[in-house]
Each structure stands twice: as structure tokens, then as C-alpha cells.
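Some features that Swiss-Prot has for this protein:
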- C62, C65, C84, H94: Zn(2+) 1 binding site (BINDING)
- C122, C125, C148, C152: Zn(2+) 3 binding site (BINDING)
- Q413, G433, T434, G435, K436, T437, Q601, Y638, E769: ATP binding site (BINDING)
- 54-208: domain 'Upf1 CH-rich' (DOMAIN)
- A484 to H: Decreases binding to substrate (MUTAGEN)
- K485 to P: Decreases binding to substrate (MUTAGEN)
- R487 to S: Decreases binding to substrate (MUTAGEN)
Amino acid sequence: MVGSGSHTPYDISNSPSDVNVQPATQLNSTLVEDDDVDNQLFEEAQVTETGFRSPSASDNSCAYCGIDSAKCVIKCNSCKKWFCNTKNGTSSSHIVNHLVLSHHNVVSLHPDSDLGDTVLECYNCGRKNVFLLGFVSAKSEAVVVLLCRIPCAQTKNANWDTDQWQPLIEDRQLLSWVAEQPTEEEKLKARLITPSQISKLEAKWRSNKDATINDIDAPEEQEAIPPLLLRYQDAYEYQRSYGPLIKLEADYDKQLKESQALEHISVSWSLALNNRHLASFTLSTFESNELKVAIGDEMILWYSGMQHPDWEGRGYIVRLPNSFQDTFTLELKPSKTPPPTHLTTGFTAEFIWKGTSYDRMQDALKKFAIDKKSISGYLYYKILGHQVVDISFDVPLPKEFSIPNFAQLNSSQSNAVSHVLQRPLSLIQGPPGTGKTVTSATIVYHLSKIHKDRILVCAPSNVAVDHLAAKLRDLGLKVVRLTAKSREDVESSVSNLALHNLVGRGAKGELKNLLKLKDEVGELSASDTKRFVKLVRKTEAEILNKADVVCCTCVGAGDKRLDTKFRTVLIDESTQASEPECLIPIVKGAKQVILVGDHQQLGPVILERKAADAGLKQSLFERLISLGHVPIRLEVQYRMNPYLSEFPSNMFYEGSLQNGVTIEQRTVPNSKFPWPIRGIPMMFWANYGREEISANGTSFLNRIEAMNCERIITKLFRDGVKPEQIGVITPYEGQRAYILQYMQMNGSLDKDLYIKVEVASVDAFQGREKDYIILSCVRANEQQAIGFLRDPRRLNVGLTRAKYGLVILGNPRSLARNTLWNHLLIHFREKGCLVEGTLDNLQLCTVQLVRPQPRKTERPMNAQFNVESEMGDFPKFQDFDAQSMVSFSGQIGDFGNAFVDNTELSSYINNEYWNFENFKSAFSQKQNRNEIDDRNLYQEEASHLNSNFARELQREEQKHELSKDFSNLGI
């Protein structure tokens, strides 16, 4: 037995007899997962808590339950609290629970334990992150050595059997020879603590480190958050529903951002092309994985130490870590006090939260409610969910929809263009590789020529906006790209279209002189600044007014520089935006709106769980489908080898996808890659490695899958494939980081080749493609818990990025329990592509695929699936889209279709439809108008229905209970 600082092996001859650790039950998905905001750390039922003793803050007892056995408790070295190694009613041991929730990772054993007062650390390098640590046995029997997973466990050593490295944490608790399990008698005396209490106690400790379980026992009243509705009586009810959810999300985002202070960082200094100082810093994997950072985020960098007077500077993030480099780069704003560039250590960085995006969403809701000119009457009532008469625009259609010297449209694309040009509201569903960007660009081109008016083109992300702006530029349109001030120094593929660059290039006279003076001096006088701002604003307005198309993000549409009306708004990737986000460009005076997206792929990212559960994670695109608005689907895919498109087409698009490329066009001749079936470039390679907790304690990795991933990439390199052609997709940040590290340490070819291979999340690959995709599933445990691999949308994206070849690495035993993955495995088996063995000797996999058990869940009519926790099975319809009524994203569609078996509901729908048929008849004389945009006209024409509609809304709410009669629908 040795102390922590001596870096000598641990003598375990007197330790518990089970030191020869057998493969243990694997980690459960109830551990917190990165990018998984809906997942809970714990899922167990509440347990009674009376009659047990409370832990004492003055001794070495568990801060959760009070167990004080020296052999069972471990100290968290960050907060100096003690925790036991038992689960006792929770999904993870108390010490692991605490480490995960607190983001701590250094522990030490009790002085009276078998191993003594020992800080657990790596024998070679001294790293103390317990989530990184594992053990290997010495060639002599009675000694083990602790090594970190990477790099030390990857280093060959004659004295240690590093191939047998095992993590110290298995089954979500420390191995029993590190910290024993308490006796049954000790468990009975301990206080039972619920997962909910643990979460509250950890939150309490952030503000009061001396808090105990007694401080959180008092029940707290929490205001109930009503779910969003399908239909709204008026815009005020709409605003009252969405406004609180936006505030919830904003408050959560603010708390998250402001908690991300980075202390004791080392900085390297350089100069940007504009002569501004750049501060670059690298964080540990643990720290960088926890950060939620985007290009353009504002930060404060400051120094306080003995070597220089206190200094503080502000700037914007201009570069983030990626597959090719691991640094964050901050561009500092000009300041009278220069930064201490001669210093590199002792700096602290803090993020500045800005609620601009949330403020603009709230403003859009208010504008929608009170400004009748913000949107046409037709669109107003459509968004509220009222049944209004469909109208069409009497516009001259082009003889040919395809544009000369541009991509030729197929029939489904031409149909989409024709439909959109004549309708005030259109939904275009673009499955993977179907050319929705080409279709969108063609639509914008024709609308610009027909109406001779500016068009506002938006998307949730800057990448999507830039991509579409480039296409529109290629069509010869005058395109202006509006970016946030914080992103003006970030280079992109369309920087030449950026408004600030157009202002600089077109500056004349006084403005040109002021720009030159500003560049030379760095700062203008107060009077010059005032004049400069005025001239810039005037020039910006002139440029925007002369544009054919203005491109910006949805949030960017709320910029004051766009304080004008736009008749036509097109939103690309609209299914990735929340509804209030989409509303920002729409309330710029829209009379014609085109939403482009795919609700079978990834949806909006909502961090606050309550807001997500209440419905904020549903896009406007999806809700309109639920209201019966049928999207136009693009049906010809040009990306994937037809063998790769077969399963996604049948599973997610009712087999409607046609192939615009042949097998020959997507087959590499003379390839020597060992595909199981020659001519079918896909395989599911069964991997039976164990999942492990990653370095940050909140994610997962799988070493066997990472090792085989490197072997596949090396094999592709030897087959002539370039690094830029390969993409590795994994849902877990822990696996992403580990694969990058593993390839650099163990790749058998030039290390620079492996650096150029992109390894990223499913989200990062949405809308993109690679010639070859490797999908690492990671999850492998006896509980068959697969986390957010259950989300069909994530699987759809992962399966549809590859053009020439797809390799899936996963454990079929764990995945087969899920209905969707079961179908996928059966598909690969039927094709002869479900294999196991070594890459050079693949054999058909003989593992038995256990039939998944269907789950029956009762939900109210308007309820949504919690994608991460409830998507175990499909809705029981004959197809997977049910005529755009029920999608895998879990949205229940039109009542008249979804519940046709219920007489009362059918009668209700029919009566409502009859009323609106009368309205339609009365309105028919106005159907041929080019545009109906007077909200008062609709109000007058529909006044006889308003009171009926209000009553029907109330009846609709009362019918929630009827959903219990429809459990046979499986939704």
C-alpha cells in the first residue's frame, strides 16, 4: 500500500478477493449524455425516506446517505465532501453521481481503507481524472498499476499488460477493490435519497457549500408550464403560450453561459490581418467538451498577477477547435490599454451572455399580435391554426422552370417550383440528397423576376445561409449577406457579399476618407464617429434597397438594418428552427412564405427541458403538417449509392425516394476494400467492446470501436481514398475526442492523414455529405440502453451522409432491442452485410437478434414524444409518415385522420368542416384575387365562426381524456 505521490504500484495482496475484475454489467444510458438535453441522470422511482439517519457534515460519512464505513467512502478532492460507493436506490453510485453532476473528477480514499489515504492518479503521468483511470496487472501477480486511458495505457511496457487495461468505473460505480460495497445492515441504517433530492442538493451546494439533505426536504412549489396548443384563438393567446417558454430557454442559456468561466489558462498571442490582437488558448478535453461556444460569442479576457498591472480586454470568438486544430481564438476589440502580450500564463476568460436572439423572438410575438401590417391575413390565420380558404396567386408562370446554365430540375422539383410560385404558404420537404438547395434557389430566382421585389432568404444557421447565398449569387441575382456585427471579421465563402464589405468597397467621398482614417489611426474622434455612423447607415440602406435578395439567419432578420417590409420570405432548414425563431423573418410584412426542410431529420435544439417538453422543440413546419398542411416532397436523391438509400427510403419516406444516380456511378472500380458482398458498399460490423464513461464524466466512448475505426480508415487510405473523402459520425463527444486521440497515437500511416479526417457529431453532419461514412454507435451494455441512438431522426441523418460507402460499428445485442435498429440489423443481415470478426476476415454475424417488446404509452391528443426517452417503438401505422400526419419526430397529426375510429371525434371534425365549407362558399368570389392580405377582411368574413371556434377549442381540450381509448394506436 503506497501514497499517491510516490507513483509506485498498488499492492493489492490484502485487498478484497474480487480484484481480478470480471467483465461487469455495463454503463446504463441514464448517465447524463452530452448533446442530450432531454435525458435524465436518474430514472428510478421515488423511494420512501422516513426513519433513516441524516449524514453529518462533520465526519467522513456520505454527504448523500450518511454511510461512514472507511472501506466504502471516497473523498471528492474538489469540494472535500465524502460519498459512498453504493447505489442504494439510484442508478449510479453516490460518488459517481456527485462527480457527474458537479463536474469534479479527482478523488482520494479514506485513511483507514485497505489502500490508505491515496489520491487515485496515473502511475506514468500523474493525471488524476478518475474517469480517465483504469488498471493493468503487473507480470507479477499481486500488484496493479493505475494508468490513464490515453496516452499511457496505449504505451507498450514490458512490465505491464496494457492490453488488459480496464476502467476503474464500471456499472457506474468504482470497482469493489477500490471502494467496497456497504453491508446490508449499513444500507438499512442509511438514509434513502431520491434522484430528485440528489439533483436539488447538488444545485444547493453551488450557492451554499454547507447545505445538507435537510435543507432541500421542504417541498418547493413549481409553477406548471402548460403545453403549447395545436390551434390558437388569437395572436394574444399565441403570444401568452410561447412567451414564457422563450424566457425559460433564455434564462437557462444565460445561466449556462455565465457559468463557463475559464481560469488559469495559457494564452499565445498573434496579430490578425486587421492588426487586432488574437489570443489563442487550448483547453483540456474535459473543459472543452463542457463548453457551449459559437463563433461570434463575446468574451472578457483578464489578467491579475504580480508580473503586470491588472488588465482586461473584450473580444469575439473567431475560431473554435475542430478536427484539424484544438485552439480557441479570441479577437480583441481595440482598446486604449494594450494587452500584456509578453505574458502567456495566469489569464482568466469569461463569457458574456447576450439575449439578442431571445429578445427578437419576443419582439416577433408582440409584432404578430399587434401589428396588422406585419403579416397577411391569410398567413396570420394559418399560423394560428384556423381553417381558412386556400387561395392561389394569379401570376405568369415561366415556360421553363429550369434555369439556363444551372442544374436541370426533375419532375418533383419542377412541381415544387410551380406550386410555390402560386401559393401564399408552401412547405417543401427535402429528404437527404434531393437537391432542396437547388430547388430553393430556383424558386427565389423566379419570384424575383415575377414580382420585381426584394426577397428575404433565411436559415437557422450561418452555414446554411452562406450555402444558399452562394447558389443565388451564381444565378446572377444581386445578393446581400447580412451578418451580425460580431461575425464581420469571420471569413466565409460569401464574404464578398457581406453588407459591411460592400459598404467598404463602395465607399466614396467623405465615407471613404473616414474609413481610411479609421484604419490608420484605429479610432475616430467623437464627432467623426457620429458622422461615420450616419454615413454607414445611409450606405447600408442604399445597398439593401438595391438588392434582389437579402440573406441572413432567422435571428438576423430582426436586425434594425432590416427595418423594412419583405413581401416574400423563404426559410431554408426551417425544421431546425423553433417556431418563434421562424416568426422573426415572417413578421417583416410577409404575404408569401416558403418553408423548406425535412421533419424526418434533426429538429430545433432546445436546452431547457421544461420548455422542450412543453413543445418549444416543435418547428412551425411540423405544426403546420399536424394541422393538415401537406408538404411537397422532393423525390429524387442524387447522393447515395442506391443500396445505401434503400433502407432510409423505405423506413422514413414510405419507399418514395427514387435514385437519380446509378449503382455504377456510385461504385469505385477496382476497390480492394473488404466489403462483405462485392458490389454492395455497406456493412454493419459487430463490435463487442464495452462502453466506458468519457473523461468529462458526462459522455461515453468505446475503445474497440475507436480501434476498428482507425483500421477502416487506414484500409481506405491504402485503397487510395483521401482524408477529405472520409467522415466519422458518432453521437457522443467522448467518442469523438477519443477517436481523434487514438488515430494520432496509433495510426500506422502518416499522422497528417488522420488529422484531416473529419470526426464529428450527427448534428455537425446535417446537410452535408462525404464519400465514405463510418458511424460509431458506442453504446454496449447488458441493459440494452442506447440513449439518444433511439432518435430516428439522428439515425436517418447518420445513414444518409455517405455517397460511396457506409460502415456502421455497433453492438447488435444492445441495439436489436430497439425496434428501429432491429429493422436496420435485419436489413443488413438480409443483404449479407451484418458481419463480425477481423477486418481482413469478416464472417457473417450469427448473433440472435432478439425481437423488441412494443411499448404502449398513453398520451393526451396534443402530446409529443420525448424523443430521447420514449422513441422505443414506432407509431402503429401502415407506413412511417402516415400521409404526413404522424412523423418519427413524434408529432400527432390532424385529428380527423389520426382518430377516425372514434365516432364522436369524427362527428366533431365533420361538423367543423361543414361550417368552414359554408365559409368557403361565401368566400369563393374572392378566390381569384392575386393577394388577400387584409386581416380585417378575414375577420369580417369569419366573424360568424369565431364564437363557434372558441367553443370548439374548449371542446378540443376536453377531449384529451379520450386519447386513453386509443392506446391501440401506440402513440
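Even glycines carry a Cβ here, placed using N, Cα and C.
Don't look for the substitutions in this one, it keeps the originals.
Features as recorded by Swiss-Prot, highlighted on the structure.
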residue	record	DSSP class
C62	Zn(2+) 1 binding site	coil
C84	Zn(2+) 1 binding site	strand
H94	Zn(2+) 1 binding site	helix
C122	Zn(2+) 3 binding site	coil
K436	ATP binding site	helix
A484	mutagenesis position	coil
E769	ATP binding site	coil
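Put simply, Q413 (ATP binding site) is 59 Å from C122 (Zn(2+) 3 binding site) when counted between their Cα atoms. Nearest to E769 (ATP binding site) in space, judged by Cα atoms and limited to the recorded positions H94, C125, A484, K485, is A484. Cβ proximity to the Zn(2+) 3 site centre (mean Cβ of C122, C125, C148, C152, cutoff 8 Å) flags the following additional same-chain residues: E121, Y123, N124, G126, R127, L132, L133, L147, P151, A153. Every protein chain considered, the tally of other Cβ atoms within 10 Å of the Cβ of A484 (mutagenesis position) stands at 18. Between the listed binding-site residues, namely C62, C65, C125, C148, C152, the fewest other CB atoms within 10 angstroms of a CB are found at C125. Looking only at Cα atoms, C152 (Zn(2+) 3 binding site) sits nearest to C65 among the recorded positions C65, K436, A484, K485, R487. Checking each of the recorded positions C62, C125, A484 against T434 (ATP binding site) by C-alpha distance, the shortest gap belongs to A484. For the recorded positions H94, K436, K485, R487, the greatest number of Cβ atoms within 10 Å around a candidate Cβ is found at H94. Cβ contacts within 10 Å of E769 (ATP binding site), excluding its own Cβ and spanning all protein chains shown: 15. Ranked by how many other Cβ atoms sit within 10 Å of their Cβ, the binding-site residues C84, C122 place C122 at the bottom.
Whole-number maximum of the Cα to Cα distances across the ATP-binding residues Q413, G433, T434, G435, K436, T437, Q601, Y638, E769: 20 angstrom. This prediction places the mean pLDDT of the domain 'Upf1 CH-rich' (54-208) at 88. Sequence-distant neighbours of Q601 (ATP binding site): residues of the same chain at least 6 apart with a C-beta under 8 Å from its C-beta are P432, T575, Q766, R793, N796, V797. Listed in sequence order, F401, G435, V438, T439, T442, L634, V636 are the same-chain residues six or more apart from Q413 (ATP binding site) with CB atoms under 8 A from its CB. Other Cβ atoms within 10 Å of the Cβ of T434 (ATP binding site) number 27 in total over all chains. Considering only the binding-site residues C62, C65, C84, H94, K436, A484 (mutagenesis position) has K436 as its nearest partner by CA-CA distance. For the pair formed by C84 (Zn(2+) 1 binding site) and C148 (Zn(2+) 3 binding site), distance between Cα atoms is given as 23 Å, rounded to the nearest Å.
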